[in-house]
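Report on one structure; see the data block that follows.
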Amino acid sequence: VLSPADKTNVKAAWGKVGGHAGEYGAEALERMFLSFPTTKTYFPHFDLSHGSAQVKGHGKKVADALTLAVDHVDDMPQALSALSDLHAHKLRVDPVNFKLLSHCLLVTLAAHLPAEFTPAVHASLDKFLASVGTVLTSKYR
């Protein structure tokens, strides 16, 4: 459960991401594909090379979903309901992949926002991303 301090930290950190959200989302996906090659199996139709338009496009979708989650942090299940349905019923993404992408996103944010990425912010973002993952996998049951 996110504390009020966690919510404040997440909103402040995501605010610093600003117009780079899509870029950071794509970078996190690239990190995931390189570090965890089995995740590529969900994207057989994508050009997964560095800087590809498809990876950039999906990175923007990831970032937009996270922005939606930040904006609706008190009601993520409702805000992410359609996305949860998509991943559970149509795409059938293995839930472990949300943890892998979350890790890669944390690394990406730490690399780009070193001053903001304090231990407290790191912990808050980690809890937030775990909450997003829980919401996205809630309809698997």
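Here the Cβ of each residue, glycine as well, is placed from N, Cα and C on the backbone.
Keep in mind the model shows the original residues, not the substituted ones.
Taken from Swiss-Prot, the feature O2 binding site applies to H58, supported by sequence analysis. Using a 10 Å Cβ-Cβ cutoff, H58 (O2 binding site) registers 17 neighbours.
Annotated heme b binding site per Swiss-Prot: H87, in sequence order. Within 10 Å of the C-beta atom of H87 (heme b binding site) sit 21 other C-beta atoms, taking all shown protein chains into account. The secondary structure of H87 (heme b binding site), as reduced to three states from DSSP, is helical.
Residues or ranges marked as domain 'Globin' in Swiss-Prot: 1-141. Break the domain 'Globin' (1-141) down by DSSP state and the numbers are 113 helix, 0 strand, 28 coil.
Listed in Swiss-Prot is the natural variant D71 to G, annotated as follows: In alpha-3.
Looking at Swiss-Prot, the entry for natural variant Q78 to H says: In alpha-2. Shown in sequence order, H72 are the residues of the chain, 6+ apart in sequence, with a C-beta less than 8 angstroms from the C-beta of Q78 (variant position).
Cβ neighbours of D71 (variant position) (same chain, under 8 Å, six or more residues apart in sequence): A79.
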